Amino acid sequence: MKKLTFLLLCVLCTLSLQAQKQFTLASPDGNLKTTITIGDRLTYDITCNGRQILTPSPISMTLDNGTVWGENAKLSGTSRKSVDEMIPSPFYRASELRNHYNGLTLRFKKDWNVEFRAYNDGIAYRFVNQGKKPFRVVTEVSDYCFPSDMTASVPYVKSGKDGDYNSQFFNSFENTYTTDKLSKLNKQRLMFLPLVVDAGDGVKVCITESDLENYPGLYLSASEGANRLSSMHAPYPKRTVQGGHNQLQMLVKEHEDYIAKVDKPRNFPWRIAVVTTTDKDLAATNLSYLLGAPSRMSDLSWIKPGKVAWDWWNDWNLDGVDFVTGVNNPTYKAYIDFASANGIEYVILDEGWAVNLQADLMQVVKEIDLKELVDYAASKNVGIILWAGYHAFERDMENVCRHYAEMGVKGFKVDFMDRDDQEMTAFNYRAAEMCAKYKLILDLHGTHKPAGLNRTYPNVLNFEGVNGLEQMKWSSPSVDQVKYDVMIPFIRQVSGPMDYTQGAMRNASKGNYYPCYSEPMSQGTRCRQLALYVVFESPFNMLCDTPSNYMREPESTAFIAEIPTVWDESIVLDGKMGEYIVTARRKGDVWYVGGITDWSARDIEVDCSFLGDKSYHATLFKDGVNAHRAGRDYKCESFPIKKDGKLKVHLAPGGGFALKIK
């Protein structure tokens, strides 16, 4: 009997193996591999240098007709390709990027495909619909299964009720990171992307997505009793009502029983697992940009990245003037004068220039003569950017864009979307296209992480989806912004530019910070704020403080004003997630190097071998000897430097340094 049972088991195992098909795809350097298994379900795994870091993880898509792409799938064909090309990357961390991968397409009966790509620093896949009949996507499974109880650094959704995921889908995508074992992650809270899992031995896995057009964004949740992160998507809105912040949002009151509508052949978003063996390689990955759809714009000549003098963070505070400051023409003329004197490209009119609670951007408050401000700014070679709440912009988008473009406005900062369901991600692309039509740049605030849109529409220069410096207006000292700063280059910035809004001139050493809405400060040192203009990527980059504070600090201000916001080349020289990072960036023949640390004092050695074979002159801003007590303390010094030089810099707790080499 035992012999018969054994034989039957052998036969069943043989039949099961015969029913399964497996395909292996390796990165160009051979270090990363994924094995895709087609059987009762569709799974893939990832190995790095022969070690499995992602165990077979299921992927599928359930349609409203009952079809499940990924269950008992019938393969109809395969194709492979290898690509090694340079692509243009305007208004980014480098002027061009290498797109180097091996690809595998699996074609299935019933008009659907799955495409896999293996890069040297990650594995990505996406579903593709080839059919012409419309349908609804009920659910998509994009789970991540790990071989052990690894440590993850995740941003939880802050809004909504515990366990009520539908209430959590309305959120601002802003939070610090929680680091814990997979088994100890909060199962009542959604996690938004990107997030990082530490696979040990230096290997980290950053999960994100790209080409997120007209499809809901991906969230993950912790699974009970498994080393697994499970996928979640916001359902399609069934009923929305105007409300939220100053009546500028559309609140979802009822949901459909599906997540997306599909009415034609299309590509679905790329699911990306960035996999690197060093933290500095993680911070340097370009996969989110590379996997965005190519540019749909032919003329980019009018797009002008740059810095912007910002009003809201400093609460329109000026001193030494003979008028009452606030949302009025005299205040904005002072901001324009400051921008012009320092070569700052833009001034933004943040919330307050349009009549409150009307959600109508054609109604301007009586204290503002917008045409006069636009003309005054133009006479001083400064562009005007207008803030707009989501609903006010969306409801009359073309008229708003046409009217203000004709007036001479240069772009919009659109805020308070706070959703990433299919309706909202479709809006992002429509807004980008409409702004491009009228030659307007776009900053998407109050939105999710970048996911390839800035490649498809390069006029979209920045995205929020980051727990930026605005949080220091109200956050308690228990919020460790300094720690967060040395996490985001390895997590949030993996997905693209960040509207972090640095540049504070009031700088608090540890223990001295307190929230102040009208006269806010940063955590950490002055030189940290300077360094953030190099370490963080923001093609449209705010100067958050008041012109009055900048004019009291001319040396720091002049240095900030000359730092480019887009680059020809970027190199992450060194770094460890959560501790420190040092980044070098080149524009033309000039290099900038920025470094920041956590609350630990640190001695950094900068290897200058990235320089060319000639002599250079360096200007260094470094923490002063008393920066551990007074965050504003710094020292500026100049000296010659060569390619074979090594520069040693001491960073105070919460400190940083910024270096210009030319």
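Cβ atoms are placed via backbone N, Cα and C, with glycine included.
Substituted residues are absent from this model; it holds the original ones throughout.
Other Cβ atoms within 10 Å of the Cβ of ASP415 (mutagenesis position) number 25 in total over all chains. For the recorded site, ASP415 (mutagenesis position), the DSSP three-state label reads strand. Swiss-Prot lists ASP415 with the feature active site, nucleophile.
According to Swiss-Prot, the feature active site, proton donor/acceptor maps to GLU470, an assignment based on experimental evidence. Secondary structure at GLU470 (mutagenesis position), taken from DSSP and collapsed to helix, strand or coil, is helix.
Feature annotation from Swiss-Prot assigns Ca(2+) binding site to GLU174, GLU464, GLU470. In three-state terms derived from DSSP, GLU174 (Ca(2+) binding site) belongs to neither a helical nor a strand segment and is classed as coil. Residue density at GLU174 (Ca(2+) binding site): 19 other Cβ atoms are found within 10 A of its Cβ, drawing on all protein chains shown.
Quoting Swiss-Prot on the mutagenesis of ASP415 to Asn or Gly: Loss of catalytic activity. The activity is restored by adding an external nucleophilic azide ion.
Listed in Swiss-Prot as a mutagenesis experiment, GLU470 to Gln is described as follows: Loss of catalytic activity. No change in substrate affinity. When Cβ atoms from all protein chains are considered, those within 10 Å of GLU470 (mutagenesis position) total 21, not counting its own.
Cβ proximity to the Ca(2+) site centre (mean Cβ of GLU174, GLU464, GLU470, cutoff 8 Å) flags the following additional same-chain residues: SER172, HIS445, GLY446, GLY465, VAL466, ASN467, GLY468, GLN471, ASP499, THR501.
Annotated pair ASP415 (mutagenesis position) and GLU174 (Ca(2+) binding site), C-alpha to C-alpha distance, rounded: 13 Å. Annotated pair GLU464 (Ca(2+) binding site) and GLU470 (mutagenesis position), C-alpha to C-alpha distance, rounded: 11 Å. Over all protein chains present, the Cβ of GLU464 (Ca(2+) binding site) has 26 other Cβ atoms lying within 10 Å. Cα of GLU174 (Ca(2+) binding site) to Cα of GLU470 (mutagenesis position): a distance of 11 Å.
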